[in-house]
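K.L.:
Quick one: this structure, given as structure tokens, is what I'll be asking you about.
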Amino acid sequence: METIDSKQNINRESLLEERRKKLAKWKQKKAQFDAQKEHQTSRNDIVTNSLEGKQTTEKFTERQERVKEELRKRKNEFRKSDEPVSVKPSKKKSKRSKVKKKISFDFSDDDDSEIGVSFRSKEHIQKAPEHDNEKDPLDEFMTSLKEEKMSNSKGMYDRGDILDVEDQLFELGGTDDEDVEDNTDNSNIAKIAKLKAKKRVKQIYYSPEELEPFQKNFYIESETVSSMSEMEVEELRLSLDNIKIKGTGCPKPVTKWSQLGLSTDTMVLITEKLHFGSLTPIQSQALPAIMSGRDVIGISKTGSGKTISYLLPLLRQVKAQRPLSKHETGPMGLILAPTRELALQIHEEVTKFTEADTSIRSVCCTGGSEMKKQITDLKRGTEIVVATPGRFIDILTLNDGKLLSTKRITFVVMDEADRLFDLGFEPQITQIMKTVRPDKQCVLFSATFPNKLRSFAVRVLHSPISITINSKGMVNENVKQKFRICHSEDEKFDNLVQLIHERSEFFDEVQSENDGQSSDVEEVDAKAIIFVSSQNICDFISKKLLNAGIVTCAIHAGKPYQERLMNLEKFKREKNSILLCTEVLSRGLNVPEVSLVIIYNAVKTFAQYVHTTGRTARGSRSGTAITLLLHDELSGAYILSKAMRDEEIKALDPLQAKELQEMSAKFESGMKKGKFRLSKGFGGKGLENIKSKREEAQNKDLELKKNDKRSDDLEKKISNPREGHDSVSESSALIPRLNYELFKESTDGSIIFYAKVYINDLPQIVRWEATKNTTLLFIKHETGCSITNKGKFYPEGKEPKNENDEPKLYLLIEGQDEKDIQLSIELLEQKVKEGVVKAASLSLKSTKY
């Protein structure tokens, strides 16, 4: 029995133990469940609170909107009020204290700003109760926000701050709400416009009283020159490469440096240090003309000494003027160049003449160089600035135009002027000229003289003298022209390598001969330049030549400026080196040792060929220019056939000469049919022949159709697909010139110029082009003149019946300068011609098939 009882007790205890464990587990699970429930409850409370806060915020936003609406109503009441709101305390004594209600609210999206806005109406000021015990809940809430955010309210004005400023000014008496809003909007618009606007130079109008007089004429004719008869002068000019003169009062040419009246130091520098012998043709005629104070247009081949022609008169004029004061930056002389390489070269020439004279300082301002150093040098004062147009515009617009003053500029030079216009610098040059005094002396040098440049010279220069050297052929006679016709790119590259190897073998033979002679014989230095048409071709040819064991100095605009400068210095320093470059250096690069120029890619214009071949045979040296032509480069063959002299063609291989003539004839025939045409560029000897032929054809057509209307004649020319592009050019030539009248009006002491350009009787397509919005906006932007349509169109045979009727259709151009009016008319004619030619081209394409 005891055993049974003991077993039962053990079972009970084990059962109780199991129940206790289950109870403990249940309590543990319950505790976890309670904890989770409590956590969920707290999360629900947070969500509830956030929703309540969101509702509170929405209510607050609604109150803000109501306050805004109330403010707008109050503003309108103030504006409609006949009497202005008094902002000063009333002079009448009142026993009741005036209480001002001030409503403060926040428009900002963040919590870092505070805006307080207060308005007081007339009724509030005069009829305010003595005590206002009622408190607006919104006032209390906003006041608390104001106290909390007071420390963060000292920032920049945002949208809400504008209202705060308005109220403060309103209470102080006297600023209208609209004025504040308008001023703020205008300031914002002005800032945006300033960021987006292009850099434009302000035109400066000088009165005669504020301009300091200066001397232009320094030339005294020597007895030897003055004793020459007119016949002797003609013979001398004929012997000096057939000098052609246009203009009146041109001085006689000189033949010796001593006839110019130069100082002893300058004579020693020219003859002994620089080793200049006799004068070149352009120097013989240009130096006396410029030293006489005349504006000069010099047209001469490259490498003919044009730099000295304007540099000596410039230095002489600068030294004769009053020195710069401490507060004057200068300059007195300005030289504009198309490329930084040419500008640096001119600056080096200036330095040669001024390094011994501390009274004349020169600064070179070009793109790609550090502007900080240029600004520092300009602030110290400088007498001469050599610059590219773009960088000079940048300097003129710095610090609102206060960095540099153009008031003292009396001498302006444009070197390689045709290249300046070819690169599109005409607007910049026009802006620069508007800042310079009108009585300046202006000199323009170029290798070619296209119509666009001629038009600019007429506007800017005063009674200029035009000096043309060797006008019948612009290619330097010291350049021996050759060519090779290839039938593939690989063959052309093989010819290039062969030419370089032949050149190296020739130098080796010459050097071996010199080694057998006296040791005093200098080593031959004959450099070569290879011109290509693009940056990619330049890099490709450079790598291929390097693989062939030929090292070159490669230069193009895609390389960093420092790398270009290092390669150029290496090319100048090393003997018999080879420069590989694009056409960017076809002008202005002066390396006298260059004896060979290889044109790897055929040039597209005659002017480009002139300047490319002009890199060799500098001065009195001789050189060779070899063009590598592909069999399908017909335009290059045409240019070569027109540029090469007869004796050069006779000396060629008969088969090569025959193939060149066939390619040239094929291109010329294609031009007549409209199949081919030369790229746009400056005209040369070959282009003049085309022009004369077109003029002859035009005269014949005019004789045959002299009784037809001009509009019918133009339509027939345009709609004739047989003549192709040649017809287009002829039709553009038949566009009638614009008839206009120029007037001058003086009102209130100010002078206004205006012109009436009559377009009613012009052909319909001309009227369309003249009155297009794009045309008018372009002219306004370029000249600053106002141009508007006036009158109405009258069909042919109809006229205004009386004075009360509107006049015939015309364009009214108004401006403050007569030159701007003339420029506007020229641009209008140019745009009309371009538009008509374009329309004619589209007509040809549409009727081709």
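Using the three backbone atoms N, Cα and C, a Cβ is placed for every residue, glycine included.
Computed from a predicted structure; not experimentally measured.
So Swiss-Prot lists these for the protein:
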type	residues	note
BINDING	S300, K301, T302, G303, S304, G305, K306, T307	ATP binding site
DOMAIN	287-467	domain 'Helicase ATP-binding'
DOMAIN	502-661	domain 'Helicase C-terminal'
MUTAGEN	G293 to D	In PRP5-1; no growth at 37 degrees Celsius and impairs pre-spliceosome formation in vitro
K.L.:
Across the domain 'Helicase ATP-binding' (287-467), what does the pLDDT come to on average, as a whole number?
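P.N.:
Averaging the confidence scores along the domain 'Helicase ATP-binding' (287-467) gives 91.
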K.L.:
Whose Cβ lies within 8 Å of the mean position of the Cβ atoms of S300, K301, T302, G303, S304, G305, K306, T307, the ATP site, other than those residues?
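P.N.:
So the additional residues around the site are T280, I282, A447.
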K.L.:
Taking just the CA atoms, what is the gap between S304 (ATP binding site) and G293 (mutagenesis position) in Å?
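P.N.:
Answer for this pair: 22 Å between alpha carbons.
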K.L.:
Between T302 (ATP binding site) and G293 (mutagenesis position), what C-alpha distance do you get in Å?
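P.N.:
One finds 24 Å between the Cα atoms of these residues.
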K.L.:
In the structure shown, with every protein chain counted, which of the recorded positions G293, G303, G305 has the densest set of Cβ atoms within 10 angstroms of its Cβ?
P.N.:
G303
K.L.:
What is the Cβ neighbour count of K306 (ATP binding site) at a 10 Å cut-off, with all protein chains included?
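P.N.:
Its Cβ shell of radius 10 Å holds 25 other Cβ atoms.
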K.L.:
Let me know how many other Cβ atoms fall within 10 Å of the Cβ of T307 (ATP binding site).
P.N.:
21
K.L.:
Could you give the Cα-Cα distance between S300 (ATP binding site) and G293 (mutagenesis position), in whole Å?
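P.N.:
Counting only the Cα atoms, the answer is 20 Å.
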K.L.:
Between G303 (ATP binding site) and G293 (mutagenesis position), what is the CA-CA distance rounded to a whole number of Å?
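P.N.:
Here the two Cα atoms lie 24 Å apart.
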K.L.:
Around T302 (ATP binding site), how many other CB atoms lie within 10 A of its CB?
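P.N.:
Taking all protein chains shown, T302 (ATP binding site) has 24 Cβ neighbours within 10 Å.
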K.L.:
Look at the binding-site residues S300, S304 and tell me which residue has the greatest number of other C-beta atoms within 10 angstroms of its C-beta.
P.N.:
S300
K.L.:
Could you tell me the C-alpha distance between G293 (mutagenesis position) and K306 (ATP binding site) in angstrom, no decimals?
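P.N.:
With distance taken Cα to Cα, K306 (ATP binding site) is 17 Å from G293 (mutagenesis position).
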